[in-house]
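Right, one structure below, let's go through it.
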Amino acid sequence: MAGGVDGPIGIPFPDHSSDILSGLNEQRTQGLLCDVVILVEGREFPTHRSVLAACSQYFKKLFTSGAVVDQQNVYEIDFVSAEALTALMDFAYTATLTVSTANVGDILSAARLLEIPAVSHVCADLLDRQILAADAGADAGQLDLVDQIDQRNLLRAKEYLEFFQSNPMNSLPPAAAAAAASFPWSAFGASDDDLDATKEAVAAAVAAVAAGDCNGLDFYGPGPPAERPPTGDGDEGDSNPGLWPERDEDAPTGGLFPPPVAPPAATQNGHYGRGGEEEAASLSEAAPEPGDSPGFLSGAAEGEDGDGPDVDGLAASTLLQQMMSSVGRAGAAAGDSDEESRADDKGVMDYYLKYFSGAHDGDVYPAWSQKVEKKIRAKAFQKCPICEKVIQGAGKLPRHIRTHTGEKPYECNICKVRFTRQDKLKVHMRKHTGEKPYLCQQCGAAFAHNYDLKNHMRVHTGLRPYQCDSCCKTFVRSDHLHRHLKKDGCNGVPSRRGRKPRVRGGAPDPSPGATATPGAPAQPSSPDARRNGQEKHFKDEDEDEDVASPDGLGRLNVAGAGGGGDSGGGPGAATDGNFTAGLA
């Protein structure tokens, strides 16, 4: 081959994924680079968030919920057993599930609670088929107790997840935070009275937030000024100007968490992106315009013009806090007839929706959420601006437009023939390289195109899928049927005897209707019969057959040899030409 094909080449490594998983499992067993600890029944399970989130939908929602999910490093759960969690951890890191009759029930329950469908389906199948049978001696009372435990564990799992999804303690005033802190979720297995007290504390915290007692800036503790993230004015050390709000010295203090040290690539929602000045510039451009922002709480900072607050520099947690306050005011004033106030609240909600669904998507949402968007894009419909034809599939519209413009961007390096599609060029290159990748498994014949192999296989199978609706004649290939209908013409009379092999160099077989007189010259054929015979002479062997005359008393036989003139009569004079059998 004279030259290589332009463009990137994808080289797969089949063992890469298993090697990566093996390396992660080695890190887990040695306690290296683990960023979260799961505490169950007093046992600690150091692990990686990303691995658990990739296997379990429950852990994915747990690790991505709340404003400070990155600061939560220990999760204590009591709705699964330590033995079941050990088996699920091994499955996540080794792609192998180890079950026994003793623990298959616990593993099934844990897999359902943690939303691991692959494991739950396998365990359920093992129990249904009695491959791993449960305890057959269990009575009805024990089964009811197991069901009650499962229902209780399901309720606890939901409440545990809802707590971190709402995460009210992260934005409480100091008094409410102190009250709620006395009921940590680390004591999740406490009595029902403790759980009720925790719910009351959470409800009081939400009520305080809705009443506007929290301005959203208490999320960060006071801390020394040196520990605060720089709010710089464009200095070199300020890698993210405008991302952190300037703290008012008179603002309330005593937040739950110490002020985080600003990372080089911290984004407005607390996650980490590319970092640097380019990231800050992109975030500043993507944020909504200050003029579009509505009025906020009295605790918000005023803008430069004094007409409205400047919220573009606030963190996402602060904006979310203010949105919750606006929702609380909207609920309190539901019976108010002042349309102007309701319009202001609607403007607040519109602004927040615009902010959180803005151009931050590429940095906020992880790759797993973009897969769904990619699938939707692949099924999208696009209309051609030239012929208005609807094209299904993303990326196919430019290829269709080339049929209008005549553009052929793909050129053969050898013969300089150009093509509109790259796959057509790839097939064309087989003419130069002699490559025939399609091999017949029965006779070993090789072909350059898959459709040639498909047609060849019908020689072995005897399949003739294309049939004429008028004469019921069948064909191996569709182009043969089209030629039969267009070029040859179909008389609509079905054949009585079916197919007949081509006669090569000999006299045609005598038919019952033939009345040629021995020794007499053959009657010259009519022009129509001569033309029909010449066309049939060049037809493929599998397409030749006798065509009955309309009255069924005579037949037209076509002999081989290429002569076009008439020959002498007699029994042995049928070596050249076309002969017409006489009609009785």
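Cβ coordinates are placed from backbone N, Cα and C, and glycine is handled just like the others.
Per Swiss-Prot, the features are as follows:
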- 34-101: domain 'BTB' (DOMAIN)
- S22 to R: No effect on transcription repressor activity. No effect on nuclear localization (MUTAGEN)
- R49 to H: Increased proteasomal degradation. No effect on nuclear localization (MUTAGEN)
- K371 to R: No effect on sumoylation with SUMO1. No effect on promoter binding (MUTAGEN)
- K486 to R: No effect on sumoylation with SUMO1. No effect on promoter binding. No effect on nuclear localization (MUTAGEN)
For the domain 'BTB' (34-101), the number of residues DSSP places in helix, strand and coil: 30 helix, 13 strand, 25 coil
Set of same-chain residues at least 6 away whose C-beta sits under 8 angstroms from S22 (mutagenesis position): none
R49 (mutagenesis position) CB neighbourhood, other CB atoms within 10 A: 18
Mean predicted confidence [pLDDT] for the domain 'BTB' (34-101): 87
Local Cβ density at K486 (mutagenesis position) - other Cβ atoms counted within 10 Å: 9
R49 (mutagenesis position) and K486 (mutagenesis position), distance between Cα atoms, whole Å: 67
